[in-house]
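Annotated in Swiss-Prot:
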type: MUTAGEN; residues: HIS27 to Ala; note: Decreases the ability to bind Cu(II) by approximately 2-fold and abolishes the ability to bind Cu(I)
type: BINDING; residues: HIS27, GLU50; note: Cu(2+) binding site
type: MUTAGEN; residues: TRP137 to Ala; note: Does not decrease Cu-binding capacity
type: MUTAGEN; residues: TRP137 to Phe; note: Retains 60-80% Cu-binding for both oxidation states
Amino acid sequence: MLKKIALTLCPAIVGSLLFFTAPASAHVSVKPAESAAGSWETYTMKVPSEKNLPTTKVVLKMPKDVEFQQYEPIPGWKVSTQKHDDKSVSVTWEATDGGIQEGQFQQFTFVAKNPDKAEEAAWDAYQYYKDGSIVEWTGDEDADTPHSITNITSAKQVTDEHGATKTEDDSENSGSSALDITAMVLSAAAIILSVAALVKKKRA
């Protein structure tokens, strides 16, 4: 009975998960989601075409304190930069051929220097379609068209396998603790073997 219920519910659960995760995967995104302060990072912007029209242009506004440095050339796209009055910089990728067709995506790679302090970097992107319509990826996390976020962390911070943030000192302390425990275990094993050998010798 339980097996039947599980078999019935599994497709529904999987379908629900796909329903909720699919729209997010179609968003314009900038990766990595986390980067060290003060570093030169290689970022990748992924742009899917959500309409039955080609995407012909993408404009990405650099977050505050993030300094655009260079880009990777892509056949079929020309790149230009523009400085604004607020000292921010926008980078434009414009198609010289067919653009991003329906059902396709394109990745744009560039290098930028991160700010020297920890902060959130919000990537505002503007996606232009062939009919002149524009999708503004500038909203917050819960918006229909959210901007991508990169967490700029302290240079000494790292993220462990559970997603928790810790400093390099913590990592070193963890390593030292592990070595101490190993040494204690080996010492205890040596003592046990010594006692066992002594008892055996006395019995003999």
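Including glycine, each Cβ sits where the backbone N, Cα and C put it.
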As a whole number of Å, the Cα atom of HIS27 (mutagenesis position) is distant from the Cα atom of GLU50 (Cu(2+) binding site) by 9
Rounded to a whole number of Å, the separation of the Cα atoms of TRP137 (mutagenesis position) and GLU50 (Cu(2+) binding site) comes to 13
Reduced DSSP state (H/G/I helix, E/B strand, rest coil) at HIS27 (mutagenesis position) is coil
